[in-house]
Amino acid sequence: MERDEYQLPNSHGKNTFLSRIFGLQSDEVNPSLNSQEMSNFPLPDIERGSSLLHSTNDSREDVDENDLRVPESDQGTSTEEEDEVDEEQVQAYAPQISDGLDGDHQLNSVTSKENVLETEKSNLERLVEGSTDDSVPKVGQLSSEEEEDNEFINNDGFDDDTPLFQKSKIHEFSSKKSNTIEDGKRPLFFRHILQNNRPQRDTQKLFTSSNAIHHDKDKSANNGPRNINGNQKHGTKYFGSATQPRFTGSPLNNTNRFTKLFPLRKPNLLSNISVLNNTPEDRINTLSVKERALWKWANVENLDIFLQDVYNYYLGNGFYCIILEKILNICTLLFVVFVSTYMGHCVDYSKLPTSHRVSDIIIDKCYSNSITGFTKFFLWMFYFFVILKIVQLYFDVQKLSELQNFYKYLLNISDDELQTLPWQNVIQQLMYLKDQNAMTANVVEVKAKNRIDAHDVANRIMRRENYLIALYNSDILNLSLPIPLFRTNVLTKTLEWNINLCVMGFVFNESGFIKQSILKPSQREFTREELQKRFMLAGFLNIILAPFLVTYFVLLYFFRYFNEYKTSPGSIGARQYTPIAEWKFREYNELYHIFKKRISLSTTLANKYVDQFPKEKTNLFLKFVSFICGSFVAILAFLTVFDPENFLNFEITSDRSVIFYITILGAIWSVSRNTITQEYHVFDPEETLKELYEYTHYLPKEWEGRYHKEEIKLEFCKLYNLRIVILLRELTSLMITPFVLWFSLPSSAGRIVDFFRENSEYVDGLGYVCKYAMFNMKNIDGEDTHSMDEDSLTKKIAVNGSHTLNSKRRSKFTAEDHSDKDLANNKMLQSYVYFMDDYSNSENLTGKYQLPAKKGYPNNEGDSFLNNKYSWRKQFQPGQKPELFRIGKHALGPGHNISPAIYSTRNPGKNWDNNNNGDDIKNGTNNATAKNDDNNGNNDHEYVLTESFLDSGAFPNHDVIDHNKMLNSNYNGNGILNKGGVLGLVKEYYKKSDVGR
């Protein structure tokens, strides 16, 4: 028999732990507990001195306000059916102001449950009667306007930056309440996902009522998401509940490789936990490990910090990996300081030429005799710092142990699985845990706990990072100095760390919410001045710490990279992305491990693009340097043969022997020789950059049509610079950063404050977040964006089970240079597309170190792509076809048509025979594309060939004949290939005078 969920609250002050865990719908708890204890909690006392809280009815003031209770949460699991139940629960406890202020409680009650609603309504009216406005619990951070209205209410128990109560009008209770953003504010495709991915109530889950078992089973059979063609979509559901199947595929393909590789196991909560009901915080150590993990989850006070810890645990690959990394970091610090101190004060270098043992050059009692005064003081400071790091490690071990128990017992994920498990699976397990009605003890986080999905979790984890992405892309920071060589904005890791400390530490409070003073226009001048003072103070501290930081990082970089450059001199030309490039490339709500994998995969293509451009001037200079250095090394080595024992110690200059110069000159020769480019590359920068865009997501509109030009390459190299240059900038930045903080950044303080005020958006349950991270399409102005309907947007971003977004779709989101607002909106649209691709496409569900399984092309002869490196001998060997080496990405083998417009892999033999026999190229193209049957089981692909720089200003328009004339020297201009074939081409080639040079 089902118990009544709505009972009158009583005054028994029990610790209702079960209400935080299992909510209103639990059927497996101890029957001795009253169900009202599981659905209510005491409202904190509000100061009765306010006129808002006085009632005109004297009899109601005699009742103890501690008995006044409001619902802790609407125990919905994000389904449409349960949202209706949520509405009934909210209305059951919502104050009916229209009737309460007049004392009229006549409701059209026809059931006993409605009578309970009337009684609860009258109880809550004691709090608000006598006022024209009412207060209801509000989840998350209060908006700045609402806080100004309620400033006269003194809530000592709550943080000023995270108020609990909000004013609301009566019509807000007549409409349906939701835990998420209103559907009208959701992006179009988000609404499509949320409407179609409404999860079904899982009838097998623990502690849930079974009154809708048959209804849910019937509905779940016909409620799978479908794509625009009407077929069931093969994708993942990370928006809503997790109690439904993780993938929904077609009936022909019910099995999925991801469900086999990463089987999901629902959290196995305790079936009898009545012992936890009266357990206070100071006695949780008496509980078992699993019970303690459940208690911790139920008493989460700050969901932002908790989810960030959960993600950092996943990012660190578990308990032992994180602890090992922290210990090794301390050991690295100790090693650098100990070795540098010992080598500087405990070795007598004057005895090196005459000594043969280490003991002969060691200074006895060097720490007491040689190290004195200033150096010893800083050594003691360093020892104290190491002790603090060890103490911090002790507390980190306790915290990580709790996270390990949370993963192991509540999410059913072991540490061994974290290295291969996709983050999407962790999100899915969190949603399972949420759907089992686990609540928080903090009323501010009640509804926030029910807002756990991929989008909201990413917003909580990246609340600060999203602001930083928008900040660095807006170019409002002045990072230059009014002196030569430093007039350009250069961001380094040192400067980035200081900006994060000064700006983000000032804007956000300890709870992780943005401060209300930042959002109030009336306090703009005050916040601007405070931020300026913060910049100047940070600059002063950097000046004091600069000598020690420079010394430490010089030694660290020397120990880390010297052996690499010594053994592999060619690595000195290695490149990496600059810090500003990483912030420009990163998308909103893109977690770090996804971004890191994407950027790491792009380095090969980035090197390919840079290496395509000739470096003749550099090569000539390096050849000369290598010749000079090699000559001196050869002379010294030759002279060493006559007297190897004495000549090696012969001093060429003061205190510089032959060995010294052989070592230095040999290193210079090796570096210069390995840097000279001696290989041939296909010059196709346009195709390479467009392919690189698939990983960097960065292709400015200004570059269009100029991909082959040197200035575009130089602009790209500013983002993808030499590693040695970046290291030198980092060392220089340690001395330049104090002046940037003191002179340059204070002038940007006003724009920074305006940026946070103008780009913050309030979301119920989340607080203030960066507006671009919410993917709200209504914020976009312009006719082009408003004209996008749901179908067109879905076509751009919808993905099925085996195909990801291709370059033609993604290139539509390239930033346009109409205005800064257009750039920001385009960045938001682009982030939205890739966010949906990361979480909706099953092909992207991989671990941190794994690549998605792409369907490759047939491994037949002639189907491989064009090689970047080839020799003339290979190109012109007998029987070789010169079309294989044409300009472009795709090789022309038997499976490709040589038409420069469109070619297909369908019917490859006929295409190649027609073209090789001299048939009309256009006819060959038509034959290749005539049978375009989507139901063909073969892997047929159709490509649009793009030319490198042929579409630029130098070559405005080229038709098919022009392309064939350019790419085939035997083309006669009539669409026919000459019968001279390869021999004729070789004959023409060897007529040139420069052959063999």
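Counting begins at 1 with the first residue displayed.
Glycine too: its Cβ is placed from the backbone N, Cα and C atoms.
At each noted position, the model has the original residue.
Predicted, not measured: the structure shown is a model, and the values here were computed from it.
Per Swiss-Prot, the features are as follows:
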type	residues	note
MUTAGEN	Ser19 to Ala	Abolished autophagy and cytoplasm to vacuole transport (Cvt) vesicle formation; when associated with A-657, A-802, A-804, A-831, A-842, A-948 and A-969
MUTAGEN	Lys113 to Arg	Abolished ubiquitination by the SCF(MET30) complex and subsequent degradation; when associated with R-121 and R-138
MUTAGEN	Lys121 to Arg	Abolished ubiquitination by the SCF(MET30) complex and subsequent degradation; when associated with R-113 and R-138
MUTAGEN	Ser122 to Asp	Phospho-mimetic mutant; increased selective autophagy. Prevents ubiquitination by the SCF(MET30) complex
MUTAGEN	Lys138 to Arg	Abolished ubiquitination by the SCF(MET30) complex and subsequent degradation; when associated with R-113 and R-121
MUTAGEN	His192 to Leu	Abolishes interaction with ATG11 and disrupts Cvt, but not bulk autophagy
MUTAGEN	Lys389 to Ala	In Entrance 2 mutant; does not affect autophagy
MUTAGEN	Leu545 to Ser	In Entrance 1 mutant; does not affect autophagy; when associated with A-385
MUTAGEN	Arg560 to Ala	In Basic mutant; impaired autophagy; when associated with A-576 and A-723
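Arg560 (mutagenesis position) sits 22 Å from Leu545 (mutagenesis position), taking the C-alpha atoms as the reference points. For the mutagenesis positions listed here (Lys389, Arg560), the lowest count of other CB atoms within 10 A around the CB belongs to Arg560. Under the DSSP three-state reduction, Arg560 (mutagenesis position) is assigned to helix. Lys389 (mutagenesis position) sits 19 Å from Leu545 (mutagenesis position), taking the Cα positions as reference. In sequence order, no residues are near Leu545 (mutagenesis position), counting only same-chain partners six or more apart with C-beta under 8 A. According to DSSP, Lys389 (mutagenesis position) sits within a helical segment. According to its DSSP assignment, Leu545 (mutagenesis position) is helical.
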